[in-house]
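Peer 1: OK, Swiss-Prot features for this one:
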- CYS94 to Ser: Retains 25% of the transport activity; when associated with S-141; S-168; S-291 and S-415 (MUTAGEN)
- CYS141 to Ser: Retains 25% of the transport activity; when associated with S-94; S-168; S-291 and S-415 (MUTAGEN)
- CYS168 to Ser: Retains 25% of the transport activity; when associated with S-94; S-141; S-291 and S-415 (MUTAGEN)
- CYS291 to Ser: Retains 25% of the transport activity; when associated with S-94; S-141; S-168 and S-415 (MUTAGEN)
- CYS415 to Ser: Retains 25% of the transport activity; when associated with S-94; S-141; S-168 and S-291 (MUTAGEN)
Amino acid sequence: MHTEDNGLKKEIGLLFALTLVIGTIIGSGVFMKPGAVLAYSGDSKMALFAWLLGGILTLAGGLTIAEIGTQIPKTGGLYTYLEEVYGEFWGFLCGWVQIIIYGPAIIGALGLYFGSLMANLFGWGSGLSKVIGIIAVLFLCVINIIGTKYGGFVQTLTTIGKLIPIACIIVFGLWKGDQHIFTAVNESISDMNFGAAILATLFAYDGWILLAALGGEMKNPEKLLPRAMTGGLLIVTAIYIFINFALLHILSANEIVTLGENATSTAATMLFGSIGGKLISVGIIVSIFGCLNGKVLSFPRVSFAMAERKQLPFAEKLSHVHPSFRTPWIAISFQIALALIMMLISNPDKLSEISIFMIYIFYVMAFFAVFILRKRAKGEKRAYSVPLYPFMPILAIAGSFFVLGSTLITDTMSCGLSILIGLAGLPVYYGMKKRKAS
């Protein structure tokens with residue numbers, strides 16, 4: 001097993017890790033996606049099956065990464081795993097895409113979305129939405145610099161906060177609803193494509209792997225990582241299935257498809273009156289804020305880990321740990337600075353979508369890594385073994401290939417741009433390698 005002492009405080013326990021998994025996955029998708037998944041599925045049975053299948057594929061990936069993470073319990077997650085298994089080149093490319101485009105783009109997109117929702121809720125006008133988003137990102141930057149435990153407190157609080165409206169809809173929807181759950185969607189409003197339905201659920205489940213980036217700050221990663229990954233993904237899968245059951249008990253399948261992104265707020269209004277719509281709006285805002293905090297907490301650990309290995313310019317600065325807070329404060333500031341630039345001059349949401357193709361290539365490589373590590377350490381005792389081996393890793397690989405294939409067919413240009421983003425890091429990689437050699 002590979003361990004490290006990077007000077008960061010080991011403050012992450014099971015509750016923090018669980019809320020990080022749940023909080024970084026559940027954003028707006030649980031409120032916005034049911035209509036789209038139902039439209040693609042054609043009927044409620046297939047829609048519920050799509051949510052279940054998406055959860056199973058994600059769980060397979062999570063359990064596979066948990067085995068790798070217990071063998072390489074280091075800060076950096078996916079980047080670190082690829083470097084340890086495939087070498088410095090592939091690790092660098094993975095880290096490059098995450099820190100230059102993917103991470104800051106997701107932080108920026110969530111910040112802008114949060115600002116827009118806050119402005120709409122309080123009637124402040126769209127002109128203030130970007131300012132609110134920037135303030136939120138800066139606030140979370142400061143919180144996570146002054147202590148990982150404070151970021152963890154925000155994560156726990158927002159996870160509980162987002163689960164309250166979800167729980168209300170599930171409980172009261174199943175209790176008070178009077179619709180037949182298993183119904184079909186009219187062909188005139190359906191767009192039958194079960195593959196697209198699964199793809200929509202997989203994107204709604206995305207974000208779970210960010211827990212792995214904090215391996216070096218866990219109190220006992222060998223036990224904690226698999227427990228948090230398994231528990232968190234099972235909870236999220238159950239939430240997604242139950243809220244769809246509840247919606248189908250309140251609204252007909254046709255109504256959910258027709259209402260689209262407004263289906264959940266309409267269902268809440270039917271259950272709780274005019275306050276119901278506000279409840280959902282607040283739930284989405286808290287959800288986005290918690291998701292944003294999880295990204296601010298975890299993405300900078302990749303640039304910190306790369307800087308520790310002298311793979312980035314200004315590595316000495318980026319790998320600096322604050323003497324009092326014991327957090328990678330310069331790495332956090334660097335990632336937030338990139339996110340703020342994207343918020344000001346571009347469309348971060350589109351940038352994150354463009355880079356997703358390369359990220360899934362790295363997912364496939366990480367899932368294959370479990371076979372390589374087992375071969376290297378044949379006969380050695382493992383702290384954790386993925387259950388149903390080799391079925392689970394193969395299932396995870398199949399799910400990732402499905403995402404890659406679907407994305408390649410539906411958005412070929414974005415896939416090409418994604419590859420170019422990865423290749424753009426090559427001059428930096430060879431430049432830093434030459435500098436280290438000299």
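Backbone N, Cα and C define each Cβ position, glycine as well.
Residues as originally present; substitutions not included.
Bear in mind that the values here come from a model prediction, so they are computed numbers and not experimental data.
Buried or exposed, and what's around them? Tell me for each listed feature.
Peer 2: Every protein chain considered, the tally of other Cβ atoms within 10 Å of the Cβ of CYS94 (mutagenesis position) stands at 31.
Taken residue by residue with DSSP, CYS141 (mutagenesis position) is part of a helix. Just so you know, the Cβ of CYS141 (mutagenesis position) picks up 22 other Cβ atoms within 10 Å once every protein chain is counted.
Residue density at CYS168 (mutagenesis position): 18 other Cβ atoms are found within 10 A of its Cβ, drawing on all protein chains shown.
Under the three-state DSSP scheme, CYS291 (mutagenesis position) falls in the helix class.
The DSSP secondary structure for CYS415 (mutagenesis position) is helix.
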Peer 1: Please identify, among the mutagenesis positions CYS94, CYS141, CYS168, the one with the smallest Cα-Cα distance to CYS291 (mutagenesis position).
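Peer 2: Result for CYS291 (mutagenesis position): the nearest of the mutagenesis positions is CYS141.
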Peer 1: Specify the nearest of the mutagenesis positions CYS94, CYS168, CYS415 to CYS141 (mutagenesis position), where nearness means the distance between Cα atoms.
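Peer 2: Answer for the nearest of the mutagenesis positions: CYS94.
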Peer 1: Would you identify which of the mutagenesis positions CYS291, CYS415 has the most other C-beta atoms lying within 10 angstroms of its C-beta?
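Peer 2: Comparing the mutagenesis positions CYS291, CYS415, the most crowded Cβ belongs to CYS291.
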Peer 1: Whole-number Å distance between the CA of CYS168 (mutagenesis position) and the CA of CYS94 (mutagenesis position)?
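Peer 2: With the alpha carbons as reference points, the distance is 40 Å.
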Peer 1: Take the C-alpha atoms of CYS415 (mutagenesis position) and CYS94 (mutagenesis position) and report the distance between them in angstrom, rounded.
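Peer 2: Roughly 15 Å, rounded to the nearest whole number.
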